[in-house]
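Per Swiss-Prot, the feature domain 'Acylphosphatase-like' maps to 8-92; the stated evidence is sequence analysis. Sequence annotations record features per position, and here Swiss-Prot assigns substrate binding site to Gly19, Val20, Gly21, Phe22, Arg23. For the mutagenesis result Arg23 to Glu or His, the note given in Swiss-Prot is Loss of activity. Among the mutagenesis entries in Swiss-Prot is Arg23 to Gln, noted as: Diminishes activity. Annotation of the mutagenesis experiment Cys109 to Ala in Swiss-Prot: Loss of activity. Record note (Swiss-Prot) on the mutagenesis of Cys159 to Ala: Loss of activity. For 200-376, the entry in Swiss-Prot reads domain 'YrdC-like', with the evidence type sequence analysis. As a published mutagenesis entry, His475 to Ala appears in Swiss-Prot alongside the note: No change in activity. Here the residue is the original one, but Swiss-Prot notes a mutagenesis experiment at this spot, His476 to Ala: Carbamoyl phosphate-dependent ATP hydrolysis activity diminished in vitro but sufficient for wild-type-like phenotype. Quoted from Swiss-Prot, the note attached to the mutagenesis of His479 to Ala states: No change in activity.
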Amino acid sequence: MAKNTSCGVQLRIRGKVQGVGFRPFVWQLAQQLNLHGDVCNDGDGVEVRLREDPETFLVQLYQHCPPLARIDSVEREPFIWSQLPTEFTIRQSTGGTMNTQIVPDAATCPACLAEMNTPGERRYRYPFINCTHCGPRFTIIRAMPYDRPFTVMAAFPLCPACDKEYRDPLDRRFHAQPVACPECGPHLEWVSHGEHAEQEAALQAAIAQLKMGKIVAIKGIGGFHLACDARNSNAVATLRARKHRPAKPLAVMLPVADGLPDAARQLLTTPAAPIVLVDKKYVPELCDDIAPDLNEVGVMLPANPLQHLLLQELQCPLVMTSGNLSGKPPAISNEQALADLQGIADGFLIHNRDIVQRMDDSVVRESGEMLRRSRGYVPDALALPPGFKNVPPVLCLGADLKNTFCLVRGEQAVLSQHLGDLSDDGIQMQWREALRLMQNIYDFTPQYVVHDAHPGYVSSQWAREMNLPTQTVLHHHAHAAACLAEHQWPLDGGDVIALTLDGIGMGENGALWGGECLRVNYRECEHLGGLPAVALPGGDLAAKQPWRNLLAQCLRFVPEWQNYSETASVQQQNWSVLARAIERGINAPLASSCGRFFDAVAAALGCAPATLSYEGEAACALEALAASCHGVTHPVTMPRVDNQLDLATFWQQWLNWQAPVNQRAWAFHDALAQGFAALMREQATMRGITTLVFSGGVIHNRLLRARLAHYLADFTLLFPQSLPAGDGGLSLGQGVIAAARWLAGEVQNG
């Protein structure tokens with residue numbers, strides 16, 4: 001029984017506690033325990049005020065936390081009631097600086113799915129069903145706190161039945177901000193060549209078109225997809241032709257996860273519901289053109305009610321690729337989709353719930369390795385490593401490709417969704433809108449801006465235009481620091497040896513790096529060695545035409561290169577003009593690029609087209625070719641000369657070794673890993689360092705990663721896992737470097 005006193009307790013709960021049904025959960029728990037007081041949302045999380053002792057309440061709070069919630073901390077302090085409460089209530093949300101976490105969009109929960117499929121339920125076959133445990137979150141928020149008036153759902157006044165659920169603390173839709181039903185909520189429309197249908201008729205029109213082998217644009221949670229029957233080779237070929245996407249792999253949505261490996265099924269059925277890369281053998285019904293020349297395919301399960309309704313009726317795999325023109329950002333509005341995709345889609349399945357934030361599908365490997373972090377994961381906050389405290393607000397702009405930006409403040413960082421290539425005007429507009437919204441949501445005003453060392457980057461130009469103090473960070477230092485931060489390497493953890501492998505990034509003194517061994521801590525980066533610098537004939541064209549890189553390698557390392565059949569792809573080109581340009585240094589900058597080295601080897605083995613249709617195409621084909629070989633004894637090495645890998649020796653041995661192409665592809669990966677491992681071991685041993693870090697886009701190569709781990713098994717190895725190894729994680733690395741320098745007094749608090 002409560003004491004007759006005005007003394008109580010105030011609990012400050014921080015973590016992922018808004019938009020997850022946390023207040024109704026607290027209310028219900030208080031009712032069960034006969035507690036008196038109140039609960040509310042504010043900018044700092046959830047505040048609970050109790051009249052009674054909170055011990056039992058706290059135990060059950062942790063034990064029965066809602067499925068989408070996460071409690072990071074609970075602080076308690078005495079509270080004096082001006083008037084003792086006689087019940088437990090939910091107070092109106094308040095504002096304040098946003099230190100709480102916003103919840104990512106979540107896949108349809110089992111309860112809503114069952115309700116949607118039950119005849120007689122008022123939301124039977126309703127494609128926008130949701131509750132506190134599932135549905136859109138980040139993609140519908142316009143401002144904080146997370147209440148319906150601050151979301152796109154403000155346009156849909158609740159009907160009496162939904163309003164009753166929304167206000168009933170015992171209902172799972174209590175304070176579920178996206179709650180809706182057929183009477184008061186969003187509805188479907190079908191648009192196709194003058195045809196128009198609504199609601200169930202719209203759904204059936206789309207299903208009929210898909211069964212006929214047509215292409216349908218479908219509005220989802222964070223953007224549009226282009227869909228077609230993934231078994232129908234003609235439909236897939238038509239989609240590729242119309243979208244100008246000849247070879248880039250297409251993601252596929254499966255009706256069920258039957259037959260997939262357990263690890264893949266577990267990832268597919270999480271609330272994040274990402275695309276998961278699995279071996280093609282697990283989905284034999286797909287046509288050959290889904291992921292040509294690769295041994296993996298990206299699969300996903302329905303993640304929203306509309307997708308469930310489609311797949312339940314079709315019972316076949318659907319291509320679900322991003323709804324955009326090639327090289328352009330995916331559409332998020334009906335008007336944009338109808339304009340951009342009219343030459344691709346045969347019909348449009350749209351709805352009238354706006355999308356505030358574009359959110360692409362996240363992509364992970366079966367192992368859990370993150371390749372693209374977006375829907376379902378963003379904007380989950382990331383804890384900064386031990387030692388990072390009271391960091392001032394820092395805006396980190398990332399790289400120009402696979403861009404994300406990062407907000408750093410206090411002891412947390414928030415990484416944006418994948419935004420893409422900043423050279424595109426449409427993506428620049430979406431980037432600015434995403435930043436504006438994130439700053440609004442988190443009440444974030446940066447005190448300084450961090451950008452990449454490349455002065456020509458769009459992001460570097462933006463940093464200079466922001467009229468704030470700026471800090472420059474080397475590209476590969478940021479790669480290494482991002483991996484350190486992911487693994488919670490302490491601020492005072494000391495030095496590590498890092499291997500950063502990618503296409504190119506700006507290094508010291510304007511050098512172009514891409515295959516580097518570094519001594520790194522959060523504040524410092526020392527170059528120790530790596531690949532030798534080789535010309536990039538034609539500049540940016542070298543990233544699109546692998547044969548150019550083979551020519552550059554041959555001119556540098558293979559005197560008699562024209563005698564080898566492996567150079568046929570070069571000899572078919574007008575190579576002599578390029579050779580003179582390289583000799584004179586005309587549009588042929590030097591770069592120690594691991595990505596371009598992969599392209600050269602792929603060209604030599606004939607597994608790369610003359611001109612690539614997507615980034616990484618040659619390297620992915622080379623990895624797939626190598627993966628078909630399960631290891632081989634070979635004579636190929638990359639010894640070290642002055643801390644650089646000796647590529648002249650590699651090419652001489654490799655070109656003169658006669659073996660099947662898959663064995664030669666495997667030997668390249670193995671020799672490269674062995675060469676880098678020996679360099680890292682030598683540099684670490686002489687400094688007494690036992691921890692090695694790996695990052696950069698090339699580290700996504702599973703075979704290279706495995707061979708590096710094999711040769712360095714006696715060290716502590718840190719590989720990226722929950723953040724992308726490539727540029728998608730770069731902005732976090734920029735953030736922790738900037739924060740470490742500020743905490744050390746090297747940067748003035750602007």
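Placement of Cβ uses the backbone N, Cα and C atoms for every residue, glycine included.
Given the structure is predicted, the values throughout are model-derived calculations rather than measurements.
Swiss-Prot feature annotations superimposed on the structure.
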residue	record	contacts (Cβ under 8 Å, 6+ apart)
Gly19	substrate binding site	Leu68, Ile102, Val103, Arg137, Tyr146, Gln177
Val20	substrate binding site	Pro66, Pro67, Leu68, Ala69, Val103, Thr132, His133
Gly21	substrate binding site	Pro66, Leu68, Ala69, Cys131, Thr132, His133, Arg172, Phe174, His175, Ala176
Phe22	substrate binding site	Ile13, Val46, Pro66, Ala69
Arg23	mutagenesis position	Val39, Cys40, Asn41, Val46, Ile90, His175
Cys109	mutagenesis position	Pro67, Cys131, His133, Cys134, Pro271
Cys159	mutagenesis position	Cys181, Glu183, Cys184
His475	mutagenesis position	Ala399, Asp452, Ala453, His454, Gly505, Met506, Gly507, Trp513, Leu730
His476	mutagenesis position	Ala498, Thr500, Asp502, Gly505, Gly507, Trp513, Glu516, Leu518, Cys525, Ser695, Gly696
His479	mutagenesis position	Ala498, Thr500, Asp502, Gly505, Ser695, Gly696, Ala725, Gly729, Leu730, Gly733
Message: Take the mean position of the Cβ atoms of Gly19, Val20, Gly21, Phe22, Arg23, the recorded substrate site. Which other residues of that chain put their Cβ within 8 Å of it?
response: Val17, Gln18, Pro24, Phe25, Pro66, Leu68, Ala69, Val103, Thr132, His175
Message: Using DSSP, what is the helix/strand/coil residue split across the domain 'Acylphosphatase-like' (8-92)?
response: 20 helix, 35 strand, 30 coil
Statement: Reduced DSSP state (H/G/I helix, E/B strand, rest coil) at His476 (mutagenesis position) is helix
